[in-house]
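A.B. asks: To start, I am sharing the structure in question, which I have written as structure tokens.
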Amino acid sequence: MRPLSHLSFFNGLLLGLSALSAATSVVHERREATSSNWVKRARVNPSDKHVVRIGLTQSSLEEAHDLLMDVSNPSSPNYARFYSADEVAAKFAPSTETVNEVQNWLTEKGINASRVAQTQNHGWLVFHATSKEIENLFDTTYYEYHNRKTGKKAIACEQYHVPASVQKHIDYVHPGVNLNPSSGKPSSIRRRAAASKKTKLPARGPRPIQQHDVKGLNVTNCDQLITPECIRALYKIPSARAAPHPNNSLGIFEEGDYYAQEDLDLFFKTFAKDIPQGTHPIPAFIDGAEAPVPVTKAGGESDLDFELAYPIVHPQSITLYQTDDANWASNTTGFLNTFLDALDGSYCTYCAYGECGNDPSLDPVYPDDAGYDGQLMCGVFKPTNVISVSYGEQENDLPANYQQRQCMEFLKLGLQGVSVLFASGDNGVAGPPGDGNSVNGCLNNGTVFSPAFPNSCPYITNVGATKVYPGYTVSQPESAVYDPDGLYSYASGGGFSNIYPIPDYQAEAVATYFKDHNPPYPYYEGAENLGKNGGLYNRLGRGYPDVAANGDNIAVFNGGEFGSSGGTSASTPIFASIINRIIDERLAVGKGPVGFINPVLYKNPSVLNDITNGTNPGCGTDGFSTAPGWDPATGLGTPNYPKMLKLWLDLP
């Protein structure tokens with residue numbers, strides 16, 4: 001009987017230890033649903049070996065905003081004292097405590113330190129282990145899954161556990177709950193109903209104009225067509241310095257749209273004779289991208305960007321960040337990750353908000369059997385001081401954590417002194433028609449306003465659009481763009497985020513708008529209450545745009561023909577070019593770039609031309625009205641170059 005007593009005691013001890021273990025471990029991730037494309041097969045073989053990657057929690061995420069404000073706020077003693085790329089990477093690398101805590105846990109579970117490597121960017125611990133070991137490590141069961149459409153295989157679990165004491169140090173585990181194949185193209189590209197992926201702005205033109213109209217164009221008829229002369233007159237832009245700084249090239253992003261040198265030369269010959277024929281951007285081609293193309297294949301976006309920017313910045317150079325091979329550029333749901341990978345090598349494997357590296361179910365995967373056969377390009381290009389992006393999506397198009405990880409990267413670029421500007425969109429308070437599962441591009445069955453992405457990220461500068469109304473001159477105030485003209489219908493994008501709260505640098509301006517010009521619509525507070533009580537917008541969300549510039553009736557050569565175009569994609573390279581010009585003047589007097597410009601502009605709105613006429617309709621409403629000060633149609637207003645230059649020359 002005594003042996004049985006000992007056995008009973010031993011079993012009781014095991015049960016007690018098991019209960020204690022369960023009490024001190026927690027579910028770290030759980031898959032809530034599995035796509036019908038994935039078929040669960042047999043449990044993995046216990047002796048199979050796998051590469052295990054544990055994404056470590058990054059340091060300084062909570063203080064990241066304060067770090068950026070410290071170098072971006074004009075009142076800060078550290079204004080414009082930017083970090084190097086290595087300093088930023090080190091600042092956000094996992095802490096020594098995080099690495100040690102996770103490594104100690106692995107050792108306790110039989111994964112000795114000699115088996116574990118830390119990646120170069122310090123963000124991952126990587127080791128080889130058998131199925132039996134990782135099931136024991138994560139207190140779970142792994143199964144093989146087969147994708148019935150693609151034939152791809154993956155191993156995954158439905159949930160996994162980590163010790164409660166270690167959980168705060170772990171962001172993500174692979175293999176884990178995600179069913180992403182290790183390589184290959186997604187079986188189904190998630191598309192908008194009316195657009196194949198990213199919105200290339202504009203999507204309306206160009207509208208043909210008779211050739212004889214070209215000869216009669218001058219600053220007196222800018223209400224009919226906007227030429228470089230009109231832009232200089234509107235924003236009081238003088239000629240550029242004859243000897244620009246060699247390290248101050250303007251960056252322009254393009255994807256799936258390509259310029260033609262013939263179009264640029266035609267534009268220079270007609271409107272900018274001081275720019276030599278053959279002038280072209282510096283190539284920074286990412287993951288198999290190529291440019292230029294024959295004039296018969298020229299894209300309206302790329303031609304527009306360069307034809308607007310060159311007359312402002314020349315003889316400064318322009319760098320073209322042409323992104324992704326032709327196959328992926330026209331067949332991807334994700335946005336911007338491969339571009340950011342190329343600027344920051346650590347971003348390729350960077351973990352934040354439960355996202356580690358690119359998402360192969362959304363982003364391009366390289367090598368690409370149908371295109372670029374090289375490896376994903378990581379950290380191969382240095383970011384320019386200013387980057388202009390005339391592309392965008394809507395917040396509801398991609399997962400929130402995908403967007404938040406990306407937004408953090410824009411913050412990091414700001415810490416390095418990079419100014420990133422985005423077009424605010426061309427659909428007023430809505431998304432493109434068909435987006436958001438509604439014909440009008442709105443949320444909740446076509447009623448709730450649809451904020452844009454990445455515009456809602458508080459660490460970029462959003463540019464809305466204005467126009468010179470018929471009969472007005474360049475010396476009179478512009479108005480918010482609204483063209484209700486059928487196929488060419490267009491309104492300056494603006495609204496409030498469902499992901500990000502109002503940033504501190506913007507809080508006073510937004511509060512003033514609500515106090516003095518309260519929109520006549522019901523609202524909700526917080527994305528979790530989307531549409532509640534008939535609310536049309538999030539009263540607590542980050543507002544956009546931040547600024548504006550002309551974006552209508554823009555003169556352009558495209559496909560060898562002269563016409564007009566427009567969109568906030570025209571406004572953005574204009575504003576970005578002006579910032580690049582200002583940086584050139586700062587460099588000439590021994591100062592540096594200006595980095596994230598929003599805090600300076602919100603504290604000094606008088607350097608912009610306030611826009612007080614117009615609205616940005618959408619979702620069956622008039623949208624938001626312009627107003628004195630900031631508004632969600634034209635932001636703080638359009639540039640006044642002399643005032644902006646003086647402001648930034650006076651700053652450190």
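From the backbone N, Cα and C atoms, a Cβ is placed for every residue, glycine too.
Sharing the feature lines straight out of Swiss-Prot:
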- GLU301: active site, charge relay system (ACT_SITE)
- SER569: active site, charge relay system (ACT_SITE)
- ASP610, ILE611, GLY629, ASP631: Ca(2+) binding site (BINDING)
- 225-651: domain 'Peptidase S53' (DOMAIN)
- GLU301 to Asp: 1000-fold decrease in catalytic efficiency (MUTAGEN)
- GLU301 to Gln: 7000-fold decrease in catalytic efficiency (MUTAGEN)
- ASP305 to Asn: 20-fold decrease in catalytic efficiency (MUTAGEN)
- ASP305 to Glu: 2000-fold decrease in catalytic efficiency (MUTAGEN)
- ASP426 to Asn: 8000-fold decrease in catalytic efficiency (MUTAGEN)
- ASP426 to Glu: 40000-fold decrease in catalytic efficiency (MUTAGEN)
- SER569 to Thr: 20000-fold decrease in catalytic efficiency (MUTAGEN)
- ASP610 to Glu or Asn: Active. Loss of calcium binding (MUTAGEN)
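Explain the structural surroundings of these features, please.
C.D. replies: Following the DSSP three-state reduction, the secondary structure of GLU301 (mutagenesis position) is helix.
SER569 (mutagenesis position) carries a helical DSSP state (H, G or I).
Taking a C-beta cut-off of under 8 angstroms and a sequence separation of 6 or more, GLY629 (Ca(2+) binding site) has the following same-chain neighbours: ALA509, THR512, TYR513, ASP516, PRO605, ASP610, LEU636.
The Cβ of GLU301 (mutagenesis position) has 26 other Cβ atoms within 10 Å, all protein chains considered.
Around the Cβ of ASP305 (mutagenesis position), the same chain contributes ILE252, GLU254, TYR259, SER388, SER390, SER569, PRO573, each under 8 angstroms and 6 or more positions distant in sequence.
According to DSSP, ASP426 (mutagenesis position) sits in a coil region rather than a helix or strand.
A sphere of 10 angstroms centred on the C-beta of ASP426 (mutagenesis position) encloses 29 other C-beta atoms.
Cβ contacts within 10 Å of ASP610 (mutagenesis position), excluding its own Cβ and spanning all protein chains shown: 18.
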A.B. asks: Give me the Cα-Cα distance between ASP426 (mutagenesis position) and ILE611 (Ca(2+) binding site), rounded to a whole Å.
C.D. replies: 18
A.B. asks: To what whole number does the mean pLDDT across the domain 'Peptidase S53' (225-651) round?
C.D. replies: 96
A.B. asks: May I ask which residues of the same chain, at least 6 positions away in sequence, place their Cβ under 8 angstroms from the Cβ of ASP631 (Ca(2+) binding site)?
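C.D. replies: The answer is GLY494, TYR513, HIS517, ILE611, PHE624, SER625.
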A.B. asks: Is GLY629 (Ca(2+) binding site) helix, strand or coil when read with DSSP?
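C.D. replies: The residue in question, GLY629 (Ca(2+) binding site), is coil (DSSP, three-state).
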A.B. asks: Quick check: with ASP610, ILE611, GLY629, ASP631 left out, which same-chain residues have Cβ atoms within 8 Å of the centroid of the Ca(2+) site Cβ atoms?
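C.D. replies: Near the Ca(2+) site, the remaining chain residues are THR612, THR626, ALA627, PRO628, TRP630, THR634, GLY635, LEU636, GLY637.
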A.B. asks: Counting across all protein chains present, how many other Cβ atoms fall within 10 Å of the Cβ of SER569 (mutagenesis position)?
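C.D. replies: Around SER569 (mutagenesis position), other Cβ atoms within 10 Å: 32.
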